[in-house]
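Some features that Swiss-Prot has for this protein:
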- Leu64, Thr65, Arg66, Ile67, Thr68, Leu69, Asn129, Ser183: 1,2-diacyl-sn-glycero-3-phospho-L-serine binding site (BINDING)
- Leu69 to Ala or Asp: Strongly reduced binding to phosphatidylserine (MUTAGEN)
- Leu69 to Phe: Does not affect binding to phosphatidylserine (MUTAGEN)
- Leu69 to Asp: Strongly reduced binding to phosphatidylserine and phosphatidylinositol 4-phosphate (PI4P) (MUTAGEN)
- His157 to Ala: Does not affect binding to phosphatidylserine (MUTAGEN)
Amino acid sequence: MGSKKLTVGSDSHRLSKSSFSSNKSSHSATKDQPIDTDDIDEDDESGHNIILNIISQLRPGCDLTRITLPTFILEKKSMLERVTNQLQFPEFLLQAHSEKDPLKRFLYVMKWYLAGWHIAPKAVKKPLNPVLGEYFTAYWDLPNKQQAYYISEQTSHHPPECAYFYMIPESSIRVDGVVIPKSRFLGNSSAAMMDGSTVLQFLDIKDGNGKPEKYVLTQPNVYVRGILFGKMRIELGDHMIIKSPNFQADIEFKTKGYVFGTYDAIEGTVKDYDGNAYYEISGKWNDVMYLKDLKQPRSSPKVFLDTHKESPLRPKVRPLSEQGEYESRKLWKKVTDALAVRNHPVATEEKFQIEDHQRQLAKKRIEDGVEFHPKLFRRSKPGEDLDYCIYKNIPVDEDPEKQIRSILQIAPILPGQQFTDKFFIPAFEKIKSQKKMIENEKQNPAKQ
């Protein structure tokens with residue numbers, strides 16, 4: 001539909017056409033391209049000794065979520081913002097939405113979901129753990145003159161869980177998801193077992209039951225190798241599952257063996273629910289991926305996705321001066337500023353201050369018998385796919401302009417938007433007031 005955007009964004013925030021490999025680190029920089037400290041591997045002898053001291057107190061299989069790690073392995077980004085890495089290739093979603101053939105549409109969705117995994121620091125870094133109630137919003141000015149909107153919030157701390165919402169209203173595309181990383185110590189490795197899933201819907205494409213076509217997608221797990229001996233590096237491992245009403249893909253992220261194998265390889269098959277195989281996918285998730293048409297047995301695999309040739313479209317975020325104290329970039333600013341100049345003592349102290357404040361708040365909630373409630377997401381109802389969903393009801397068949405207004409009422413997303421008193425009310429209270437308003441409108445239709 002491509003209606004006029006509600007605000008004019010800043011210059012295009014595009015990354016260069018380069019693959020963010022998990023096993024490469026470069027300290028070189030030019031006058032126009034300064035060093036990004038997220039790309040610097042600071043695993044020197046003293047750093048390794050710090051990690052060894054922490055690890056020596058652990059047993060294999062124990063939970064790492066309560067362990068304080070040194071700041072030199074932290075990325076200058078909260079997990080709430082890190083999720084947007086998966087949303088930086090909207091062109092594949094738009095192509096999927098316009099594709100009439102269900103199998104081809106499935107392949108575009110698979111390409112979209114595979115495209116973002118290579119966006120990561122070149123050094124071994126982990127995102128900042130969001131604090132309870134932390135939130136992050138962003139938007140994209142798309143090439144088709146439409147806008148995409150993103151809202152996320154840390155809904156639980158033990159276990160850590162963040163919920164997110166993404167929508168392109170004018171193209172009837174909606175994404176909801178939760179991320180539940182469960183960290184484990186495995187000897188010379190640590191693992192983040194990525195529970196949770198992503199739910200993609202094309203709201204104007206109906207399945208056999210007349211409901212929006214839905215895709216449910218899971219994540220591979222993340223492993224950090226070499227934490228006791230050898231060089232530290234990140235691997236993705238285990239299986240990613242993508243399911244639609246008609247097809248499913250099981251893609252294995254293969255970890256390298258001690259002797260044989262290679263790093264970063266993937267291997268998978270696209271099938272229908274009768275077991276008929278249509279395509280095989282292979283290659284490397286941070287390099288080039290190939291697709292082989294199994295209905296053409298003599299054909300060779302063709303390039304499916306070359307990560308070196310794709311330019312991610314980075315999200316845009318409101319200025320810091322407009323952000324709330326629990327908004328990710330503002331909350332962690334002193335920490336990320338210190339990390340940017342590699343001042344780890346200051347980063348450690350600022351991080352401690354934030355986390356200690358959270359401990360005091362948690363203690364007070366226990367003393368007062370008060371339960372934490374998210375502001376932007378609600379607990380799911382029976383039968384829903386995720387633990388949490390955005391609290392505001394956005395009707396599937398509503399006019400896109402009304403959908404946009406509803407989204408912008410949830411939280412400030414665009415530059416110039418102001419916080420309202422309603423923003424700070426827990427989501428479940430907002431839902432109650434919504435129901436009362438709807439009931440009043442039904443009882444007094446003349447006042448609408």
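Each residue, glycine too, has its Cβ placed from N, Cα and C.
Original residues only: the substitutions mentioned are not part of this model.
Sequence features, as recorded in Swiss-Prot, placed on the structure.
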residue	record	Cβ neighbours (10 Å)
Thr68	1,2-diacyl-sn-glycero-3-phospho-L-serine binding site	11
Leu69	mutagenesis position	15
Asn129	1,2-diacyl-sn-glycero-3-phospho-L-serine binding site	20
His157	mutagenesis position	17
Ser183	1,2-diacyl-sn-glycero-3-phospho-L-serine binding site	21
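Taking the C-alpha positions, the distance from Leu69 (mutagenesis position) to Asn129 (1,2-diacyl-sn-glycero-3-phospho-L-serine binding site) comes to 11 Å. In this structure, the CA atom of Asn129 (1,2-diacyl-sn-glycero-3-phospho-L-serine binding site) is 9 Å away from the CA atom of His157 (mutagenesis position). Under DSSP, Leu69 (mutagenesis position) is assigned to coil, being neither helix nor strand in the three-state scheme. For the pair formed by Thr68 (1,2-diacyl-sn-glycero-3-phospho-L-serine binding site) and His157 (mutagenesis position), distance between Cα atoms is given as 14 Å, rounded to the nearest Å.
With respect to their backbone Cα atoms, Ser183 (1,2-diacyl-sn-glycero-3-phospho-L-serine binding site) and His157 (mutagenesis position) stand 13 Å from each other.
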